[in-house]
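Step one of this worksheet: look at the structure below.
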Amino acid sequence: MKPLAAPANHGVLGQQEKQSLPADFTKLHLTDSLHPQVTHVSSSHSGCSITSDSGSSSLSDIYQATESEAGDMDLSGLPETAVDSEDDDDEEDIERASDPLMSRDIVRDCLEKDPIDRTDDDIEQLLEFMHQLPAFANMTMSVRRELCAVMVFAVVERAGTIVLNDGEELDSWSVILNGSVEVTYPDGKAEILCMGNSFGVSPTMDKEYMKGVMRTKVDDCQFVCIAQQDYCRILNQVEKNMQKVEEEGEIVMVKEHRELDRTGTRKGHIVIKGTSERLTMHLVEEHSVVDPTFIEDFLLTYRTFLSSPMEVGKKLLEWFNDPSLRDKVTRVVLLWVNNHFNDFEGDPAMTRFLEEFENNLEREKMGGHLRLLNIACAAKAKRRSMTLTKPSREAPLPFILLGGSEKGFGIFVDSVDSSSKATEAGLKRGDQILEVNGQNFENIQLSKAMEILRNNTHLSITVKTNLFVFKELLTRLSEEKRNGAPHLPKIGDIKKASRYSIPDLAVDVEQVIGLEKVNKKSKANTVGGRNKLKKILDKTRISILPQKPYNDIGIGQSQDDSIVGLRQTKHIPAALPVSGTLSSSNPDLLQSHHRILDFSTTPDLPDQVLRVFKADQQSRYIMISKDTTAKEVVIQAIREFAVTATPEQYSLCEVSVTPEGVIKQRRLPDQLSKLADRIQLSGRYYLKNNMETETLCSDEDAQELLRESQISLLQLSTVEVATQLSMRNFELFRNIEPTEYIDDLFKLKSKTSCANLKKFEEVINQETFWVASEILRETNQLKRMKIIKHFIKIALHCRECKNFNSMFAIISGLNLAPVARLRTTWEKLPNKYEKLFQDLQDLFDPSRNMAKYRNVLSGQNLQPPVIPLFPVIKKDLTFLHEGNDSKVDGLVNFEKLRMIAKEIRHVGRMASVNMDPALMFRTRKKKWRSLGSLSQGSANATVLDVAQTGGHKKRVRRSSFLNAKKLYEDAQMARKVKQYLSNLELEMDEESLQTLSLQCEPATSTLPKNPADRKPVKSETSPVAPRAGPQQKAQPQQPLAPPQPSHKVSQGLQVPAVSLYPSRKKVPVKDLPPFGINSPQALKKILSLSEEGSLERHRKQAEDTISNASSQLSSPPTSPQSSPRKGYALALSGTVDNFSDSGHSEISSRSSIVSNSSFDSVPVSLHDERRQRHSVSIVESNLGVGRMERRTLMEPDQYSLGSYAPVSESRGLYAAATVISSPSTEELSHDQGDRASLDAADSGRGSWTSCSSGSHDNIQTIQHQRSWETLPFGHTHFDYSGDATGIWASGGHMDQIMFSDHSTKYNRQNQSRESLEQAQSRASWASSTGYWGEDSEGDTGTIKRRGGKDVSTEAESSSMVPVTTEEAKPVPMPAHIAVTPSTTKGLIARKEGRYREPPPTPPGYVGIPIADFPEGPCHPARKPPDYNVALQRSRMVARPTEAPAPGQTPPAATASRPGSKPQWHKPSDADPRLAPFQPQGFAGAEEDEDEQVSAV
């Protein structure tokens, strides 16, 4: 087993290492004081607030808060701006991610436990993870569970390690959890095994031997191993546990004995496979405790092996006649109706089955069951819309209606002509008509309803099956016939005008759903009672919110009357003015029950506001509910305007302005409801006097309306956009029937044809292209950056709404190539958002089967509603389907169907909210402190957010009467967002997007935007490899260019080469013991390898922690787009680490100087404080290449940050290499200096300058201001005669001579402003002395001599190797240095041409040492190695104890020998080119074996 990481002794990552982190988690940005310099900053102000758990509440907390505290809230007008202002943007919107994105890797924790310590929960976690792997396909659950209980976890650190040799004895069965291995067979053939594949023994105790040699292909390969003995025992045990059911000599069913836990209490037989007939019969047999979901699983999946549901239906009707089976049959039917009512709706045969079953229940006097069945039908029935046309108004209606508000019912269809269009449209007996042509029919007199239906030739009707109440209506009518007197409501009368639209009383759930039909005399809409209630309400100001909205109702318990609120209670007058529930026996009463179960309708609370105008343009705000009619609004408006006339003289008119400027005016029907939802942004409601014909809206007002209705994304609140996206997504998500997943997966033909599923599937593409379209259509660069920033904030709010689908779509949109290439736009984005973006996309790191995302999803505090990432759902289901056979031995593989059903149930639970989703997504506003905007059409949306104080909920009293204007503005913003989203014009064609992208930023270079994280462009020679961190991206290689030299300058901006997996130290292959040296057995081999890796880790704690400092900044190799575009967000602590915008791995934030046409600045002040011991500089004056070497030792407590020198230290050594390029000095010509500056300017992504904010737009200016003015030695003479190494080794003596004043100046500056932008722009001057060569090879970065010979100096391999000597012939130099800015502008013309900067050398593309390089032209055929190979090579770390002698050069793993292993290269002493430096050596080369030395 892989031991846990040793406790950190540096105090920075100790928190993290208490438990071993998985490979990909250690790459997350941890906020545990990674940078001591920013430890005083609260998490709310740190750059990475998304990972800070500063006590901010998760949605579930807020939800609970709303439940318990709703009654205490005071809602008096609280200030809130409708749109996020720039000021709060950075402060508030971003700082309250609901919980950290990083969570523990639970699976890893379980694996690392000793098998005997694993609990049942641990095994369940492992089972959940393992069942998706192909290796476990076709195994039964019990086998998997047993294997999970005994598996041992092993990690092999390094790529290229031999796991098994040919002919070795095998002693385990292993499955790959992460990474891949390659098996090379003796005949030369090779096979690659990747995640989920298995290798090793078969389930027998015979000796087996390895065929071929197995090597790891990548670092950090993870395996689980099961010893041969255990594997054999478990797989052979299966047969013993099997129970076969035979009929007529044939096996018809196979069951397996299972124990679900170790207590022995949950054990029994579970169906594994069987014939379709036998499985159907099992529905009414006894089910064991270990198979509680058989009926649900069967009812969901029968469609995969039965051609028609009637096959089951007929059997059930048959079995119903057997008294012993009757209860079981009834239970099956109730579950069927409750879970899959869509099987019955629209299927005439199944509808007849249901009717026959109801008749059977009535016949057997099973009233309770019948009642439950009717309740389930009513609750599960969905609204259906249909359109009917009549040839003329006089044409008779093709159906007969019953009911009406005078009887206390809705309008019901009693019968339909069988040959009419209505039947074809799907209208049937028992349907309740809810709406006709937009007019609410839930509370209307029958005569009025008939009049509306007769007077229209075009009828758009919304209906819903409601047999439960329809039967109640029929019973009432038959009673009336018998008694001869109509039933009259006893309490009050039904004058509509007396209805108040302000709720009368806070209601308990029982009251909401307790409008039971027991007391049939009651009327919900009473006058006397309501007036009393109104007075009470006015006096007491009781909150309008339910104290516990639906908290006490269990969702899945629909079979119990008391649960659905239909218990026999004394009548409680309806306190809610729900116009649909005007009678206790009204059909929609069921909707109160329905709300608990489904919430497709919402309680009638006045959570909406209308703004009503008069002809003189005065306006008033009127509080209404969703069901308030136009007539009621007129009554309220008359009261608000203090008009004396009667309501009959006035009507409500809608005035709207078309985009062409045409003013339209129409009178609204009195019964029209949902008024707040109907009004357009370009429309207004007017109170119109019917007697007058005045113009309601002048032309000026119309123009203003038109202007208001034109909206752009930047005008919209990011919170509101995220809320509306979430509501829209959630509506689509929860409408998906469980059967649609099955139909889609098994490609079954169904009535619905998976329409809801397809819609939800399309949303992710639409949202992705929306992001790209919005950004690329904006021509202004600054606005483009703001739109990107806006989208990052929207994604963040989607994260808070637990809308992972939209979050992923937005991230994908920002990563689309046409958006990703907008280099200068991304550079303007503030670092904070870069960091947030990286954190957001880090969540979707695909490694280990999306382990991070799955961890968050399975987190304890993630309660519904959740909108999961749909592609992952689809992948999991496809995996289960394709990884397991549907039939085994001719029998239906029910184990497979059970797993699929379980997965679908799990997905369904995410949509099972017991509160209106609009409210759930709505309870978040900035800082949780201001008035929550109320949803358009959401009932309880007035439940407010909770002020957060140190993570504790602060209870605040608020008045229950809301500030209507504030609510209106909120609703108006919601309306704007809705209109914006509904009118989106998407550009779905990637070629068109690319064209738009090129119009925004023409291609000045073929490179991707920031290599640090824009998507790499594929080239023939360099396959794009996964990115390993903020600084590491595959760069396009110039096919014919030899590897480009790369040089380090400073340790100040440089972390010693770090590994990608900090907690797993890499060591050179030569230091590894032979694989399996401790044991001839495979299981122990993998484990021993894993343990040796950890021993290395303990030995190299120092290096390890350095690794951590940098790796914390890197994100997983495969994350969608893994890094900030401008280097590290570490610059927060005042560092200039963000220079390295190159393709070098995060292993060197240090980067190539020559290739980047820039010099790092070297920290010289605070040497003791930073423990920077000394540096060595060698300058190759003949080549014109300045090289500076820095050797550093850092004390343990400084590891994580020591190497990130603060900006204040980095100023001193500017251009030092230019001064001391040899024992004498050389004049820096104007031409060279200026070219250096310009090359840096034009280097695009290759240079450090591209990192600094805004530096690209006016690079010359910056260079002018920063570069030259900061040279304090424009015409200074130096008479220092010591040799160069002496100067550097002296701890910065020369620096102090040269730069003491400027160093202090910058120290002061930096302490006074910690602004990122300034730090970055100041940083840009450090890169201006780039090429020292006479000539620069345009796009390759190869330095040429004047004589035309290429010299490819050795590139850094980002590894810990000793300093090497370089070729440098002493050239006499005048002691005069002239540096003037005068010629900076002279070279601008050359900027776009051949002096464009090349892509920087990717890590691991190691150059050929000068000593090996033949004189003469370069070899065009020489190609770099595969990027992956180079990357792995770049992680080889030389052990400090083996630092070679001063004369040695670093490993010469050259680009032309991709297969070679690192080896020490000993240059020939006789090589004349090395002569000048041979005797000199390095002053401090052997001074301290622990020092980290950078390679050049």
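Cβ from N, Cα, C; glycine included.
In sequence order, PRO115, ILE226, ALA227, ASP230, ILE234 make up the list of same-chain residues 6 or more apart from VAL150 (nucleoside 3',5'-cyclic phosphate binding site) whose Cβ falls under 8 Å from its Cβ. In the three-state DSSP reading, VAL150 (nucleoside 3',5'-cyclic phosphate binding site) counts as helix. According to Swiss-Prot, the nucleoside 3',5'-cyclic phosphate binding site annotation covers 135-252.
The domain 'N-terminal Ras-GEF' annotation in Swiss-Prot covers 267-380, and the record cites sequence analysis as its basis.
DSSP places the residues of the domain 'PDZ' (385-470) in helix, strand and coil in these numbers: 22 helix, 32 strand, 32 coil. Swiss-Prot lists 385-470 with the feature domain 'PDZ'.
Neighbour count (other Cβ atoms within 10 Å of the Cβ, all protein chains): 7 for THR644 (mutagenesis position). Secondary structure from DSSP puts THR644 (mutagenesis position) in coil. The mutagenesis experiment THR644 to Ala is recorded by Swiss-Prot, whose note states: Blocks the gel mobility shift induced by PLK2 and affects stimulation by PLK2; when associated with A-806; A-933; A-1022 and A-1175.
What Swiss-Prot records for 717-944 is domain 'Ras-GEF', and it gives sequence analysis as the kind of evidence.
For the published mutagenesis SER806 to Ala, Swiss-Prot gives the following note: Blocks the gel mobility shift induced by PLK2 and affects stimulation by PLK2; when associated with A-644: A-933; A-1022 and A-1175. When secondary structure is read from DSSP and collapsed to three states, SER806 (mutagenesis position) falls in the helix class.
Here Swiss-Prot describes SER933 to Ala as a published mutagenesis experiment; the accompanying note says: Blocks the gel mobility shift induced by PLK2 and affects stimulation by PLK2; when associated with A-644; A-806; A-1022 and A-1175.
As a published mutagenesis entry, SER1022 to Ala appears in Swiss-Prot alongside the note: Blocks the gel mobility shift induced by PLK2 and affects stimulation by PLK2; when associated with A-644; A-806; A-933 and A-1175.
Quoted from Swiss-Prot, the note on mutagenesis experiment SER1175 to Ala is: Blocks the gel mobility shift induced by PLK2 and affects stimulation by PLK2; when associated with A-644; A-806; A-933 and A-1022.
Around the Cβ of ALA135 (nucleoside 3',5'-cyclic phosphate binding site), the number of neighbouring Cβ atoms within 10 Å comes to 20. SER806 (mutagenesis position) and LYS240 (nucleoside 3',5'-cyclic phosphate binding site) are 49 Å apart (CA-CA, integer value). Sequence-distant neighbours of SER806 (mutagenesis position) (same chain, six or more apart, CB under 8 Å from its CB) are ALA722, LEU725, SER726, ASN729, VAL763, GLU767, ILE794, ALA795, CYS798, ILE867, listed in sequence order. The separation of THR644 (mutagenesis position) from CYS225 (nucleoside 3',5'-cyclic phosphate binding site), Cα to Cα, is 87 Å. The closest partner of THR644 (mutagenesis position) among the binding-site residues, by CA position, is MET195; the full candidate set was ALA135, ASN165, SER180, MET195, MET210.
Other C-beta atoms found within 10 angstroms of the C-beta of MET210 (nucleoside 3',5'-cyclic phosphate binding site) number 18, with every protein chain shown included.
For the binding-site residues MET195, CYS225, the ranking by surrounding Cβ atoms (within 10 Å, all protein chains) places CYS225 first. Note on the domain 'N-terminal Ras-GEF' (267-380): DSSP counts are 78 helix, 8 strand, 28 coil.
Counting only same-chain residues six or more apart in sequence, the Cβ atoms lying under 8 angstroms from the Cβ of SER180 (nucleoside 3',5'-cyclic phosphate binding site) belong to ILE192, LEU193, CYS194, MET195, THR216, LYS217, VAL218, CYS221. Neighbour counts were taken at the CB atom with a 10 A radius for the binding-site residues ASN165, LYS240; the maximum falls on ASN165. In this model, the domain 'N-terminal Ras-GEF' (267-380) carries an average pLDDT of 93.
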